[in-house]
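Enquirer: Pasting the feature list from Swiss-Prot:
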{"type": "BINDING", "residues": "VAL75, GLU124, ASP150", "note": "S-adenosyl-L-methionine binding site"}
{"type": "MUTAGEN", "residues": "GLY105 to Ala", "note": "Abolishes methyltransferase activity"}
{"type": "MUTAGEN", "residues": "ARG330 to Ala", "note": "Impairs transcription initiation; when associated with A-331"}
{"type": "MUTAGEN", "residues": "ARG331 to Ala", "note": "Impairs transcription initiation; when associated with A-330"}
Amino acid sequence: MWIPVVGLPRRLRLSALAGAGRFCILGSEAATRKHLPARNHCGLSDSSPQLWPEPDFRNPPRKASKASLDFKRYVTDRRLAETLAQIYLGKPSRPPHLLLECNPGPGILTQALLEAGAKVVALESDKTFIPHLESLGKNLDGKLRVIHCDFFKLDPRSGGVIKPPAMSSRGLFKNLGIEAVPWTADIPLKVVGMFPSRGEKRALWKLAYDLYSCTSIYKFGRIEVNMFIGEKEFQKLMADPGNPDLYHVLSVIWQLACEIKVLHMEPWSSFDIYTRKGPLENPKRRELLDQLQQKLYLIQMIPRQNLFTKNLTPMNYNIFFHLLKHCFGRRSATVIDHLRSLTPLDARDILMQIGKQEDEKVVNMHPQDFKTLFETIERSKDCAYKWLYDETLEDR
């Protein structure tokens, strides 16, 4: 039995039409719990979950003026650049991948990569650096291409005309002659750079949505991303039930999606900081001074070939994200409490199938446990509907 999909958000409409996730819609103009057929009353609770909206990546909240807080970090130390070039290129016996370098700035790392034999596409968002970057590629037979583009603004969700440095990944990859390969194929290319200093979490969310939906850069295959990330966000990303205070939704999403490896650690002080006015010689803002005491971690994120299964697909991943957000929204609650709000299926039976007790807490569930939980619900045949949500709460 299939549900009507009128009024569903686009991603959920696709899920319903594809059969990946069956919903019982609860709302003022839809069936309520009391209208459900008796065979579907499987452990229902009195409350229904809010379907969490997709994050808006266009307008990040600001606590102060943009000019006073925005800054970028660049590799300007020659020795560090040579070290990173060796890390990115890997073993000499392997043919080098095409490298997409994000915001290379003054091009110290770019030059080291070229000297090591790499083929580089420099995606630079600041026009000031472009002439110098282009000069590095002279007499190199096309080993360097420089494009005015901000990697973190690829495929903006705002709609309308895309203006540089934002860009369409389809147009970018077509211009570079890069074709899509199957998900099970080898890594087609590498992306290297640094997450935005004031937008690491936001960038991780955008990439997560792109990866699980196989859109943007991930439409072309299992793109390897190598990024420097701040110490605090790194600790959260790698947290597990052993670190419950740091363990959160992105921990689960990324640990399931990718093999994550630390390639290098470097103090903040090893990088030069630039603002819109140029190099920042004497940072005085307390927030920045605190960051300078931390380390930056260079992490490698390679998407897993076995991420997608019959029951977790690019068509229903958004339901999985909703399950995680719902659970970590009340992280101290038991899993069974959340299940009673998320699905009309028998919550006790589901927990029994995945080998968990009724008193299992959210923060005690490992990433693979959440995936197993989701897939168990998806493949269940006990009820006509798999998931519950209240469409009247959707956009609140």
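Yeah, the Cβs are placed from backbone N, Cα and C, and that goes for glycine too.
Original residues throughout; no substitutions modelled.
Set these features in their place in the structure for me.
Expert: Cβ neighbour count for ASP150 (S-adenosyl-L-methionine binding site) (all protein chains, 10 Å cutoff from its Cβ): 18.
Sequence-distant neighbours of GLY105 (mutagenesis position) (same chain, 6+ apart, CB under 8 A from its CB) are LYS72, TYR74, VAL75, GLU124, ASP126, PHE129, TYR274. According to its DSSP assignment, GLY105 (mutagenesis position) is coil.
Summarising the environment of ARG330 (mutagenesis position), the number of other Cβ atoms within 10 Å of its Cβ, over all protein chains shown, is 12.
If you draw a 10 Å sphere around the CB of ARG331 (mutagenesis position), it holds 14 other CB atoms from the protein chains shown.
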Enquirer: Is it possible to get the count of other C-beta atoms within 10 angstroms of the C-beta of VAL75 (S-adenosyl-L-methionine binding site)?
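Expert: For VAL75 (S-adenosyl-L-methionine binding site), the count of other Cβ atoms within 10 Å is 25.
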Enquirer: What's the CA to CA span in angstrom from ARG331 (mutagenesis position) over to ASP150 (S-adenosyl-L-methionine binding site)?
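Expert: Here the two Cα atoms lie 35 Å apart.
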Enquirer: Counting across all protein chains present, how many other Cβ atoms fall within 10 Å of the Cβ of GLU124 (S-adenosyl-L-methionine binding site)?
Expert: 25
Enquirer: Can you tell me how far the Cα of ARG330 (mutagenesis position) sits from the Cα of ASP150 (S-adenosyl-L-methionine binding site), in Å?
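Expert: ARG330 (mutagenesis position) and ASP150 (S-adenosyl-L-methionine binding site) have their Cα atoms 36 Å apart.
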